[in-house]
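**Q** Please read through the structure below; I'll follow up with questions.
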Amino acid sequence: MWTSWWLWPLVAVCAADQFRDLAVRIMQDTPVIDGHNDLPWQLLNLFNNQLQDPGANLSSLAHTHTNIPKLKAGFVGGQFWSAYVPCDTQNRDAVKRTLEQIDVIQRMCQAYPETFACVTSSTGIRQAFREGKVASLVGVEGGHSIDSSLGVLRALYHLGMRYMTLTHSCNTPWADNWLVDTGDDKAQSQGLSHFGQSVVKEMNRLGVMIDLAHVSVATMRAALKLSQAPVIFSHSSAYSLCPHRRNVPDDVLQLVKETGSLVMVNFYNDYVSCSAKANLSQVADHLDHIKKVAGAAAVGFGGDYDGVSRVPSGLEDVSKYPDLVAELLRRQWTEAEVRGALADNLLRVFEAVEQASNHAQVPGEEPIPLGQLEASCRTNYGYSAAPSLHLPPGSLLASLVPLLLLSLP
């Protein structure tokens, strides 16, 4: 017995290799669908969305968590690319900038057709898998991107948006964000306002996944109660393990379980360990916890790569997903549970959202009350009591008569 002590490290290495080999085999059949990647923001920040810039070559892009070789090494088969614009665009140029971020995602697919396939459905994801491409979908990160307009919501859907985060780190006029729970923002909607409920219903009608990352706990509960389809948290972790208000508390995880919804675990150190440093094992702890509380069907990956300043040791970039999967296998996750976390759980939710959609239903039309909007940079067409030039003949004159009478001496 004592003579074989020198074999122990070799046995440990072989066991580790065994789990990673199994992870690779699984991921060759079931590549990961990640819920949130901010590469489009980096393309704006570094290159002003100019993909022809030599430095923006996605095959050799440096200083980012994401490039094509890293995606291939990580067995990434599906990616929700974030069409993110900051909160300071709210009530200003949020819609314009969101359109530009959707455009750069679409141009990524056009520039690298051998790697990316822009798709808009669960069927499209499966087809991209078969072709060995990265199924590329648009997630709009923040309800401020629709400028409180159901019409803009519908337009973004037609441009390919398949999930929308109800808020970023700021309230919209119709939904409260996570900073309400820290006391840094004041609650405006107590979760969702009447118009916020209309947004959720219209997303259900269209077949857009409702994303509750970044929202307040009251907004989480309101949306989970109201939605007629499962929802997602595209990049959030477990509050019980790291009490950061961007994470999901256990009582909400119970609602996730009851509604067949999904939490895609974030890799940002501050949400994993509540400190500047974290490691791969701690990310696996979050996956374990969500599995324990909400069930294996409620777990996914939402790394938040290229949207955060620090990531865990062992998960330095998108190439490292197989190492995390190997850790789950070491923790005795079954192959079916691993395949669920990689892709099958997201596909199930997406298919349920598609099935719950009803394009034959009349679209939502009731606008948000003008008084709920910041009005300094907007017109009031449609809200105005001023006479319309498009009234029936005679109506304009009739509406002016009281004004003329008031002007008489």
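From the backbone N, Cα and C atoms, a Cβ is placed for every residue, glycine too.
Original residues throughout; no substitutions modelled.
Pasting the relevant annotations from Swiss-Prot:
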type    : residues          : note
BINDING : H36, D38, E141    : Zn(2+) 1 binding site
BINDING : E141, H214, H235  : Zn(2+) 2 binding site
BINDING : H168, R246, D304  : substrate binding site
MUTAGEN : C87 to G          : Does not affect dimerization. Does not affect dipeptidase activity
MUTAGEN : C109 to A         : Does not affect dimerization. Does not affect dipeptidase activity
MUTAGEN : C170 to G         : Does not affect dimerization. Does not affect dipeptidase activity
MUTAGEN : H235 to R, K or L : Complete abolition of dipeptidase activity. Does not affect cell membrane localization
MUTAGEN : D285 to A         : Does not affect dipeptidase activity
MUTAGEN : H286 to L, Q or K : Does not affect dipeptidase activity
MUTAGEN : D288 to A         : Does not affect dipeptidase activity
MUTAGEN : C377 to G         : Abolished disulfide-linked dimerization. Does not affect dipeptidase activity
**Q** When the number of other CB atoms within 10 A of each residue's CB is tallied over all shown chains, which of the recorded positions D38, E141, D285, D288, D304 has the maximum?
**A** E141
**Q** Count the other Cβ atoms sitting within 10 Å of the Cβ of C109 (mutagenesis position), across every protein chain shown.
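**A** Taking every protein chain into account, the count is 18.
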**Q** Can you list the residues of the same chain, besides E141, H214, H235, whose Cβ falls within 8 Å of the Zn(2+) 2 site's Cβ centroid?
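**A** Here the nearby residues are H36, S82, Y84, G142, T165, H168, D211, A213, S234, S236, D304.
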**Q** What are the other residues, in sequence order, whose C-beta lies within 8 angstroms of the center of the C-beta atoms of H168, R246, D304 at the substrate site?
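**A** Once H168, R246, D304 are set aside, the remaining close residues are E141, T165, S169, A213, H214, H235, S236, N266, Y268, G307.
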**Q** Using Cα coordinates, what distance in whole Å links D38 (Zn(2+) 1 binding site) and D304 (substrate binding site)?
**A** 7
**Q** Taking only C-alpha atoms and a 10 A limit, tell me which of C87, C109, E141, H214, H235, D288 are near H168 (substrate binding site). These are the recorded positions.
**A** C87, E141, H214
**Q** Considering Cα atoms only, can you say which of H214, D285, H286, D288 is the nearest neighbour of C87 (mutagenesis position) among these recorded positions?
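**A** Going through H214, D285, H286, D288 one by one, the Cα closest to that of C87 (mutagenesis position) is H214.
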